[in-house]
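Inspection log for the structure reproduced underneath, given as structure tokens.
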Amino acid sequence: MAGRRLNLRWALSVLCVLLMAETVSGTRGSSTGAHISPQFPASGVNQTPVVDCRKVCGLNVSDRCDFIRTNPDCHSDGGYLDYLEGIFCHFPPSLLPLAVTLYVSWLLYLFLILGVTAAKFFCPNLSAISTTLKLSHNVAGVTFLAFGNGAPDIFSALVAFSDPHTAGLALGALFGAGVLVTTVVAGGITILHPFMAASRPFFRDIVFYMVAVFLTFLMLFRGRVTLAWALGYLGLYVFYVVTVILCTWIYQRQRRGSLFCPMPVTPEILSDSEEDRVSSNTNSYDYGDEYRPLFFYQETTAQILVRALNPLDYMKWRRKSAYWKALKVFKLPVEFLLLLTVPVVDPDKDDQNWKRPLNCLHLVISPLVVVLTLQSGTYGVYEIGGLVPVWVVVVIAGTALASVTFFATSDSQPPRLHWLFAFLGFLTSALWINAAATEVVNILRSLGVVFRLSNTVLGLTLLAWGNSIGDAFSDFTLARQGYPRMAFSACFGGIIFNILVGVGLGCLLQISRSHTEVKLEPDGLLVWVLAGALGLSLVFSLVSVPLQCFQLSRVYGFCLLLFYLNFLVVALLTEFGVIHLKSM
């Protein structure tokens, strides 16, 4: 069952990519005017067409609000809240620490939203779609599961790349996550459980990742990304997928006839802590088993709805630790909202998680969420013929469809087209993730303005840590459970997808919208320090692992951790100008 669930959640990465293209391009394109205030120069401010927004803190307190509202560099295209205006126009200077504290708290909660949505709603629906499409393990493994696990990273990169002001944030996050995963996570795995690495998958993944990093280094050196380069990134990932499939096919042929049965999914093709995702999906939102009553009786429609919307397992609550309970309290509002708006299909259950009253309610609420989150709600409030908003039409159509479905189905038997709810759930959860990722990017940029930090350093620290912490714990759990090779392989498989698809698709969306090449303006020396550190960490592993005869010890793990600490110190010293070059 675990093997099946492991490979179920990956379908529709291509469809999701198309969704991302529409979602992100729309998010940036439609709301440009929404955040631009009247175009009058601020009193007492020497206004220029574009001034670095980080200079706002050097102005008089009375001029800061006007500067934020009139300076194009301070406008965040997309998102629902204007965080910079909130700090400088609605909080007095004496309450700036309070504003920053609230923003950081909201940022942490957004990371929680990203994790819950991806793990418990987005990935399970990908699993159901993969089962419906009958995809092979290999194809699903290196594409759709990688996308499902890396959804927060990919969405954050797409949102950041779609705005020239935050492109550095995307590069910092992708490079920063790469350094973090290949040093801290990989090192932690070997410290927890020394093991013998698989030579061929190791060489394959690290070489592909080094090529991706080198291409990104060249892209930064050129300072621009053309359509050919963007397509080249995506093409390289396709080539990687083909290589993995061929390597796995050759590996299985060599093992054919052996006394040992091959694994359904070999460690060679695992990506980004899959096994933990399986465990997560198996244990989370198993609605039927969690809330199954001791005595079977015919439940009413209201009882089915209440049980389906209950995100809390009371038996599990009683036996869990205080830490788990505290975290669950914060998750409950998010889980309830997602249960209400996102359908989840589970092919492994007899009823496929069919809950008639809730699923019929989804036919009304989910499309409404789609139109209100797509392009930051621009589509939803658009008035057809200047009379009726789109969201009203969606509610009417959804209500009619829900009524037909409710009276044409039963509580005990899922309908023949129930699998279509997986596509609806996938679309809705993807848009929830995109909305949260947009807010994350906007908050980080606002904090960068307040503290005069570059987008790159915010990306390599806060954004990289926030998006990678879940996978880090997942891989550490795998290592403790005796699967260090699987976890180590996941370190490289997932980040290859993130950098190639994140950069390639993000730049492709920007090019398709603006019809010009993407201009990149590296944040000084720091970007080169980041790229160099990632390259050095890969070279270190490429040289040291074969020298150890692929027997990875705790010494190797501690060396990787020491490397990351040194990198972090150098990066921060570079950001604050302690380390600098005269030519920079």
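A Cβ is built for glycine as well, from the same backbone N, Cα and C atoms used for every other residue.
Don't look for the substitutions in this one, it keeps the originals.
Pulled from Swiss-Prot:
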type    : residues      : note
MUTAGEN : Asn149 to Ala : Lithium-selective; displays reduced calcium:sodium antiporter activity while retaining almost normal calcium:lithium antiporter activity
MUTAGEN : Pro152 to Ala : Lithium-selective; displays markedly reduced calcium:sodium antiporter activity while retaining almost normal calcium:lithium antiporter activity
MUTAGEN : Asp153 to Ala : Lithium-selective; displays markedly reduced calcium:sodium antiporter activity while retaining almost normal calcium:lithium antiporter activity
MUTAGEN : Gly176 to Ala : Non-selective; displays similar reduction of calcium:sodium and calcium:lithium antiporter activities
MUTAGEN : Ser258 to Asp : Phosphomimetic mutant; prevents calcium overload
MUTAGEN : Ser258 to Ala : Abolished ability to prevent calcium overload
MUTAGEN : Asn467 to Gln : Lithium-selective; displays markedly reduced calcium:sodium antiporter activity while retaining normal calcium:lithium antiporter activity
MUTAGEN : Asn467 to Ala : Has no effect on calcium:sodium antiporter activity
MUTAGEN : Ser468 to Thr : Lithium-selective; displays markedly reduced calcium:sodium antiporter activity while retaining almost normal calcium:lithium antiporter activity
MUTAGEN : Asp471 to Glu : Non-selective; displays reduction of both calcium:sodium and calcium:lithium antiporter activities
MUTAGEN : Asp471 to Ala : Sodium-selective; has little effect on calcium:sodium antiporter activity while displaying markedly reduced calcium:lithium antiporter activity
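Annotated features taken from Swiss-Prot, shown on the structure.
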residue: Pro152; record: mutagenesis position; Cβ neighbours (10 Å): 29
residue: Asp153; record: mutagenesis position; Cβ neighbours (10 Å): 31
residue: Gly176; record: mutagenesis position; Cβ neighbours (10 Å): 28
residue: Asn467; record: mutagenesis position; Cβ neighbours (10 Å): 30
residue: Ser468; record: mutagenesis position; Cβ neighbours (10 Å): 25
residue: Asp471; record: mutagenesis position; Cβ neighbours (10 Å): 27
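On the backbone, the CA of Gly176 (mutagenesis position) and the CA of Asp471 (mutagenesis position) stand 14 Å apart. Of the recorded residues, Asp471 (mutagenesis position) and Pro152 (mutagenesis position) place their C-alpha atoms 11 Å from one another. Between the C-alpha atoms of Pro152 (mutagenesis position) and Asn467 (mutagenesis position), the distance comes to 6 Å.
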